[in-house]
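K.L.:
Below is a structure I'd like to ask you about.
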Amino acid sequence: MITHGCYTRTRHKHKLKKTLIMLSAGLGLFFYVNQNSFANGENYFKLGSDSKLLTHDSYQNRLFYTLKTGETVADLSKSQDINLSTIWSLNKHLYSSESEMMKAAPGQQIILPLKKLPFEYSALPLLGSAPLVAAGGVAGHTNKLTKMSPDVTKSNMTDDKALNYAAQQAASLGSQLQSRSLNGDYAKDTALGIAGNQASSQLQAWLQHYGTAEVNLQSGNNFDGSSLDFLLPFYDSEKMLAFGQVGARYIDSRFTANLGAGQRFFLPANMLGYNVFIDQDFSGDNTRLGIGGEYWRDYFKSSVNGYFRMSGWHESYNKKDYDERPANGFDIRFNGYLPSYPALGAKLIYEQYYGDNVALFNSDKLQSNPGAATVGVNYTPIPLVTMGIDYRHGTGNENDLLYSMQFRYQFDKSWSQQIEPQYVNELRTLSGSRYDLVQRNNNIILEYKKQDILSLNIPHDINGTEHSTQKIQLIVKSKYGLDRIVWDDSALRSQGGQIQHSGSQSAQDYQAILPAYVQGGSNIYKVTARAYDRNGNSSNNVQLTITVLSNGQVVDQVGVTDFTADKTSAKADNADTITYTATVKKNGVAQANVPVSFNIVSGTATLGANSAKTDANGKATVTLKSSTPGQVVVSAKTAEMTSALNASAVIFFDQTKASITEIKADKTTAVANGKDAIKYTVKVMKNGQPVNNQSVTFSTNFGMFNGKSQTQATTGNDGRATITLTSSSAGKATVSATVSDGAEVKATEVTFFDELKIDNKVDIIGNNVRGELPNIWLQYGQFKLKASGGDGTYSWYSENTSIATVDASGKVTLNGKGSVVIKATSGDKQTVSYTIKAPSYMIKVDKQAYYADAMSICKNLLPSTQTVLSDIYDSWGAANKYSHYSSMNSITAWIKQTSSEQRSGVSSTYNLITQNPLPGVNVNTPNVYAVCVE
């Protein structure tokens, strides 16, 4: 049968040439595997144009015979010596009763057993020749042998030669198709010519005699959605069918071929079968293995198929920036029909595929391990036409609705048998579907994987001293070029540090501004980065670890990074101990088995040991005790350290007296503005209990306690007394406290810094002019901001790098037109802002172009006069004084034409490096730049 179908799906581009080549290859295979059957020659001939052969499981040879005028079934029975009961057994499905068959009129068809008919010659016709006619056929039929090739008509012509000749004809057809470059109109004309050619119709008819041919031709969208399939038996007996199946299809702009083989075993009431297929996607270079099983009965079909990839990851044929490969999976299919109403059928399909990004529905909707169930109904009012509707529902509520109409033309049946409803029933029986195509998914379902088009790597962590600037080494691999890197440095910013762009033209040139070292803190910060390319793709997140060292530490040195006590005070009874812990690291990594020496810097006390080795965590401990009240400072040092690291002072106190056991400040720095205060708190204890209403005397060597250098405060119920210290000038202060005749204790030194400021005047890099920022800009022009106050170390930050970037020295680069805020943070955590206001205009140097092209590039926004550019030169100096233009010796720019210049074909120019204003320059002069005004 030949089946034509039409569907509602939209398809794309068709490669007709590949389809026809694949068809020729399939036919060549068919002739090869069937050469023994053809050589036998018993069943392959025709008896006139209206009598055709049909292979059958019960009667291997049947003849469809059209009654002539004056003929009856009884006449045939008598003249051909065929029993009437035999004829009736072959025609039960054509006539309602034997009596109706006997009344068959001229023009109606009767099926006769062909083995009863004598013949003298049988052979395979040549492509394009008229049908061969068997001698001694049915009365009234001509038995004339038509003209053939001389070799074929010779008396010694063998069946093998006939086979070889036919195979050569098929191969020749394929070769012709291969040698042509088929375009749209030519392909259509060629297809129509082949369809109308006698050789083609003979070829289709022969194939129909020995299997099933199904053609689905989509005429719209360049034939996308079209397919051809052939099931070709190469061994056929009543109980077993061995077959090959070839197919080709062009769906979703992919050309796919299928080649398979299988066996079907027929039992009295059912059929069991298996098959193996190789599926090849020639467009995308994907290969898949399919293994399937079948179980059929009358009015029922079921099959199960497994699909296994045979090709790996490679660049996708039609999905940009993705790799693809076949997805492994399976499906289970059921088809059923009502015996009482065989025109109505139903189907059920479940399919499951495996992979992270599988395109079960389409390549734009990728899913993980998707599955789908399909239910459908179809209606076949006559054998020629089948209409259906399928609904598929899958993972993630994806769904698909398909309407279809198929036209099935069977060459082995008369026209009347294809348009009358009573013949539908035969299609649903086991015998009638013996040569049906294997039910499977011939399209390769694909799995996709995003290509590594953009990757970011930071090979080294950063270790540096406080307030230092450290360059960040980045490794970026990008298919489309790096656009920007986005950082999350919130942890670093919380302590006064930051990640910032260096101000160069490279999008990956970043540096870390390290915060102050925090005594007793972790001083380890985690920041993350993500890269973006020019197409909007993003990389993976990458983490950078930054370790801040104190000023006394050296990078790559095995040294003490932390030295702390477990408590701030102890009883001066020579028994109560304070335990110190020293942490030893190298570049942020803990170091084991490192000797650490300990020493008493000030005060009177006794160490438990003078040295200790670090454990697996890089920690070494020592104890301290004393019998003398007072403060004690202890230090720790490794052999590689040039200076020791001091711990905070601890207090030993006489518990029998009211004694200060703790003194601390709430911060170590403050602004020297007379308002920013540092609060001190002392705690007074006696016999382990807080002392209430105890007078405490505070004194300072710098700053004031409410206008005084010495003052008193009284403790509360919790034994605590507080006081605040301010200063109107920068300097360092040490506060001490005493109670009655107790020992004096001192707090850690604090610092007052001048208020952080940014000067409103800027330094223009190109002309060394200091003044207000010009309100007309040169793109990539640079100026320097000057900060003062704070601790003297500053980190800079731009809130919008597309407008301006700023480097570690405060040098600003103007990238685009707009307003932006630049912030500076000092090491003592003061922050100040500088607002850059949008200019009245900015000029942008593009590329060299003729005047007309320059107008197009700038969208007609060229400088209106030479003055526009001379003002830029006066404000910013020569353009090549800036890093972006440093390699250029000349930037001659077009000026927008006046009306008179337009008539003359000339324009004016101005050079942004040498000035040199010129009038009357020909508009086709090369080496002149398009400089746009924004």
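For all residues, glycine too, the Cβ spot is worked out from N, Cα and C.
Substitutions noted, but not modelled.
Annotations for this protein, taken from Swiss-Prot, read as follows:
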type	residues	note
DOMAIN	63-112	domain 'LysM'
MUTAGEN	Asp236 to Ala	Disrupted salt-bridge between the beta-barrel and the linker, but no effect since acts as the wild-type intimin construct consisting of residues 1-530; when associated with deletion of 531-A--E-934
MUTAGEN	Asp279 to Ala	Disrupted salt-bridge between the beta-barrel and the linker, but no effect since acts as the wild-type intimin construct consisting of residues 1-530; when associated with deletion of 531-A--E-934
MUTAGEN	Arg434 to Ala	Disrupted salt-bridge between the beta-barrel and the linker, but no effect since acts as the wild-type intimin construct consisting of residues 1-530; when associated with deletion of 531-A--E-934
DOMAIN	560-653	domain 'Big-1 1'
DOMAIN	660-753	domain 'Big-1 2'
DOMAIN	787-833	domain 'BIG2'
K.L.:
Find the average pLDDT over the domain 'BIG2' (787-833) in the predicted model and report it.
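P.N.:
Residues in the domain 'BIG2' (787-833) carry a mean pLDDT of 87 in this prediction.
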K.L.:
Provide the number of Cβ atoms within 10 Å of the Cβ of Asp279 (mutagenesis position), excluding the reference atom itself.
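P.N.:
Around the Cβ of Asp279 (mutagenesis position), 24 other Cβ atoms lie within 10 Å.
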K.L.:
In DSSP terms, helix, strand or coil for Arg434 (mutagenesis position)?
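P.N.:
DSSP assigns Arg434 (mutagenesis position) to coil.
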K.L.:
Measuring Cα to Cα, how many angstrom lie between Asp279 (mutagenesis position) and Arg434 (mutagenesis position)?
P.N.:
23
K.L.:
At the Cα level, what's the spacing in Å between Arg434 (mutagenesis position) and Asp236 (mutagenesis position), rounded?
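P.N.:
Just about 10 Å between their Cα atoms.
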K.L.:
Could you give me three numbers for the domain 'Big-1 2' (660-753), the DSSP helix, strand and coil residue counts?
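P.N.:
Tallied per class, the domain 'Big-1 2' (660-753) gives 0 helix, 54 strand, 40 coil.
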K.L.:
Please report the three-state DSSP label of Asp236 (mutagenesis position).
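P.N.:
In three-state terms, Asp236 (mutagenesis position) counts as strand.
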